[in-house]
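Feature annotations, reproduced from Swiss-Prot:
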type    : residues      : note
DOMAIN  : 1-31          : domain 'WW 1'
MUTAGEN : SER240 to Pro : In PRP40-1 suppressor; affects SAR1 mRNA accumulation in U1-U4 mutant at 18 degrees Celsius
MUTAGEN : LEU274 to Ala : Temperature sensitive growth at 36 degrees Celsius
MUTAGEN : LEU277 to Ala : Temperature sensitive growth at 36 degrees Celsius
MUTAGEN : LEU281 to Ala : Temperature sensitive growth at 36 degrees Celsius
MUTAGEN : LEU340 to Ala : Wild-type growth at 36 degrees Celsius
MUTAGEN : LEU344 to Ala : Wild-type growth at 36 degrees Celsius
MUTAGEN : LEU347 to Ile : Wild-type growth at 36 degrees Celsius
DOMAIN  : 354-413       : domain 'FF 4'
DOMAIN  : 427-488       : domain 'FF 5'
DOMAIN  : 491-552       : domain 'FF 6'
Amino acid sequence: MSIWKEAKDASGRIYYYNTLTKKSTWEKPKELISQEELLLRENGWKAAKTADGKVYYYNPTTRETSWTIPAFEKKVEPIAEQKHDTVSHAQVNGNRIALTAGEKQEPGRTINEEESQYANNSKLLNVRRRTKEEAEKEFITMLKENQVDSTWSFSRIISELGTRDPRYWMVDDDPLWKKEMFEKYLSNRSADQLLKEHNETSKFKEAFQKMLQNNSHIKYYTRWPTAKRLIADEPIYKHSVVNEKTKRQTFQDYIDTLIDTQKESKKKLKTQALKELREYLNGIITTSSSETFITWQQLLNHYVFDKSKRYMANRHFKVLTHEDVLNEYLKIVNTIENDLQNKLNELRLRNYTRDRIARDNFKSLLREVPIKIKANTRWSDIYPHIKSDPRFLHMLGRNGSSCLDLFLDFVDEQRMYIFAQRSIAQQTLIDQNFEWNDADSDEITKQNIEKVLENDRKFDKVDKEDISLIVDGLIKQRNEKIQQKLQNERRILEQKKHYFWLLLQRTYTKTGKPKPSTWDLASKELGESLEYKALGDEDNIRRQIFEDFKPESSAPTAESATANLTLTASKKRHLTPAVELDY
């Protein structure tokens, strides 16, 4: 067990303590030196640590630095076993050249001559060593002249000043002292320097974010309290004059950048995954042997997630959710449905054109049938003549109007023509002072009207069949008017009878007055009333109502009830079927 112990002083510097002799030393004892350290020492290198704990290696002679262990040509025996009186060192352009006692010298040349030939006059290699007290002022002056501020890290000082300023190497074996001087310099900056740094916020932000980038422990999810602990010893945080709010905002801006980068990375990954998923699903859906689409449940049970080895083998699919897969499935299905719908619309458009052509051909057929279609023509009249015609057969099963619809449209046109001619005929009869004789039969009346119309020039182009239909319409119209007139007269009479009954009720029921024993007595009593006079000469009707009237009855008579029903019924429009099937 070693008698040496490693310890640290108040400043954090490492020293070594001998438990037997009770002595301490800054130099590491030989007993504690590892093989790696021996190798470094024998080749003129030393190991040190930066402020954030990263190990680096430097050569105080050549002023070289490296983050990795340098590669040496061969291992050197431990220092204790070396024979210093047989070794001489020389540096040429930073490379070590060793001459040992075993190496052969050229005749006539001495070691001193060779050392003189390969002497290196670089200022970095020929720095006069100083004590720490002597070097402190010049070291701080070096920092000031190079405009070092709190935005610098100690590793930057090593890499930049250590390679170009000899003052950095005045004390070459104590990097902790140099870091101490750096901290002291930052603490003792002048007011002007602090004000200048305070105004250079952009410079601070750039350096602060660079420091955050170099810290591998700060992630996009790191919060400010955690970050403060991680960067507490960083000079830019510890000695910066920038307020805490600006530091925190700069940190947040950096974190926002990391978050955006993370999101963008995830977005790119997901975009790639969705693209590959689309190709994967297209291959499944479009190559399916089924006549219908693969349902979502079938897809879920056999082709995606842990149900499919092929799906699980794609590492990009790991970022996809059920919702992502469902959305892509719906997009593909909708695309296929839209394609089918477009094809169906194209087919409908072609069929629409064919349907229109078929209807036009059938209309031509209706104009060519052997029997001329009139206002009273029925479907059964023309069907035998068209049932075998291709123009009729091509109409079967078509969209839009059917053959019957087109036929009825044709008949309606003829009816409208007859209706218009009937109005002209009616005016002609008025102009000719034609008198209707109710004693004549409809047939005689028809013959008389036809003679009048045939002699009128307005009907020269109207054929006899149409004139017959026009006259039939006139006779029917007159008969309907006569029937309407009679119906109105009957309704008015029934109303008068009802009003007379109400008169009797008011006179003999509500007043309590006894009903006269005879109609003659009642006639004298009621003769001046309007209801009595309204019946005119219909004395028999008045007598019948009087005899049927009973004073104790308050309900309307049967005749009045019938009159009301007749009146109500007469106001209703008689409905007929829209299409009468006559075959």
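Placed from the backbone N, Cα and C atoms, the Cβ positions cover glycine too.
Original residues only.
Rounded to a whole number, the distance between the Cα atoms of LEU340 (mutagenesis position) and LEU347 (mutagenesis position) is 10 Å. Taking every protein chain shown into account, LEU274, LEU277, LEU281, LEU344 are the mutagenesis positions, and of these the Cβ with the most other Cβ atoms within 10 Å belongs to LEU277. Under the three-state DSSP scheme, SER240 (mutagenesis position) falls in the coil class. Take the Cα of LEU274 (mutagenesis position) and measure to each of the mutagenesis positions SER240, LEU281, LEU340, LEU344: the nearest one is LEU281. Among the mutagenesis positions listed (SER240, LEU340, LEU344), LEU340 has its Cα nearest to the Cα of LEU277 (mutagenesis position).
LEU281 (mutagenesis position) and LEU340 (mutagenesis position) have their C-alpha atoms 19 Å apart, to the nearest angstrom.
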